[in-house]
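The following features are taken from Swiss-Prot:
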type: MUTAGEN; residues: Ile263 to Thr; note: Causes a dramatic reduction in current amplitude in a dominant-negative manner. Loss of channel function. Causes a depolarizing shift in voltage-dependent activation
type: MUTAGEN; residues: Arg297 to Gln; note: Causes a gain of function with increased current amplitude and negative shifting of the voltage dependence of activation by -40 mV resulting in permanent opening of the channel. The effect is dominant on the wild-type protein
type: MUTAGEN; residues: Leu298 to Phe; note: Causes a gain of function with increased current amplitude and negative shifting of the voltage dependence of activation by -50 mV resulting in permanent opening of the channel. The effect is dominant on the wild-type protein
type: MUTAGEN; residues: Pro405 to Leu; note: Causes a dramatic reduction in current amplitude in a dominant-negative manner. Loss of channel function
Amino acid sequence: MTVATGDLTDGSVGFAGHPQDSYDPEPDHECCERVVINISGLRFETQLKTLSQFPETLLGDPKKRMRYFDPLRNEYFFDRNRPSFDAILYFYQSGGRLRRPVNVPLDIFSEEIRFYELGEEAMEIFREDEGFIKEEERPLPDNEFQKQVWLLFEYPESSGPARIIAIISVTVILISIVSFCLETLPVFRDENEDMHGSGGNYYSYPNSTVRFQKSNTFTDPFFIVETLCIIWFSFEFLVRFLACPSKAVFFTNLMNIIDIVAIIPYFITLGTELAEKTEDGQQGQQAMSLAILRVIRLVRVFRIFKLSRHSKGLQILGQTLNASMRELGLLIFFLFIGVILFSSAVFFAEADERDSQFPSIPDAFWWAVVSMTTVGYGDMVPTTIGGKIVGSLCAIAGVLTIALPVPVIVSNFNYFYHRETEGEEQAQYLQVTSCPKIPSSPDLQKSRSASTLSKSDYMEIQEGVNHSNEDFREKNLKTANCTLGNTNYVNITKMLTDV
């Protein structure tokens, strides 16, 4: 049975059989009072000063806990999970330590934290202890139209049209990458040469089968496909830039930098083509521009990183590499030492061999790297007994060197992967909100008939419940405990789509 009571503003007003919250003017006497809390039939007893350490919580605020006071039994009654209250009470006794009991599920314990109003700090402690991903909130634009556009292009899971735009973006990225790879096939290069015949000028580099045509570029099918892809990339980038809530933060985002890198090579190539059309130019200058174009075209391959915007797998890989930078640095350092040692050793071991494939120590660097990574192309091999011994030691040292930091990197990957997958499954538990039961008028009538309260006491209880209802609703409108969350912020951990 739960009976609510009112807001006691006068210290002289009290309840029969309930000395706990009588607002005695002597603070020492008040702090030593005991409070009995009944959790679904299991009674707990603690001191009032223990609960008053956290006055903003449900049990620490006399006004809030009055709603659950039973004057007949002189105790507070809560029809809640009993095992969870051990940790809740210890939270007050320890001054803020919170640890979930092993026999209490995550969703139930998170709901109890919200019910007893322990606060966001306690919830954050619980999330960190349980390995939850820290919820990162990013502001949304204030303008409603910009907000809808931003959600449409930035968060694919926000709506159905946003998913469609994400699918279009991924398709365009794949088309661009496929086109970039196919245009280097000899069959397409031969077709381009036959198509333009002698009307085109071709330039080649020594020891290279790649030739570049310097005329009729704008009629090339691959150039047309590239232009269409760039139109979409540019449109997407401009829309996201115009709709973003902060222009400064927009350009510091790594994904936006990748978008810029994916677009710029096209316009540089286009400007170079137009410049060569308007000048006679010398062959040396054209060869230099071709060398620049080759580097710029290579940058186009980085468009594949645009897929990480829509892929959780790539994001997990990036987090793993970022967390494993120390181990990767040690791996590179160990390989560097091994390459120097074994390339020097194999050079001197093969120095007396007439047909030695190691004319110098720098030439042996490649062999040492290939051997330590256990690839073994076979393009450079030792022929003497000493050289073969050095090669064997090099391979063994490479296996040991690589094997040492790899488990740490794999462990980091497993951590981020399981944290992401478990975070998705458990995210719904963190969003569960539980509103305390507010006694209704029938409850008051029932308690009135079953108790020995006087009419004046009953009227005070009823008036207090009315004030309590108003305070509770007003607070929850501010904190969004029982309503929708702040619509001007979005949790980015829930706005990812797995491709």
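Note: Cβ is positioned from N, Cα and C throughout, glycine not excepted.
Neighbour count (other Cβ atoms within 10 Å of the Cβ, all protein chains): 18 for Pro405 (mutagenesis position).
Within 10 Å of the C-beta of Leu298 (mutagenesis position) there are 11 other C-beta atoms, taking all protein chains into account.
The separation of Ile263 (mutagenesis position) from Arg297 (mutagenesis position), Cα to Cα, is 11 Å. Annotation note: Pro405 (mutagenesis position) sits in a coil segment as assigned by DSSP.
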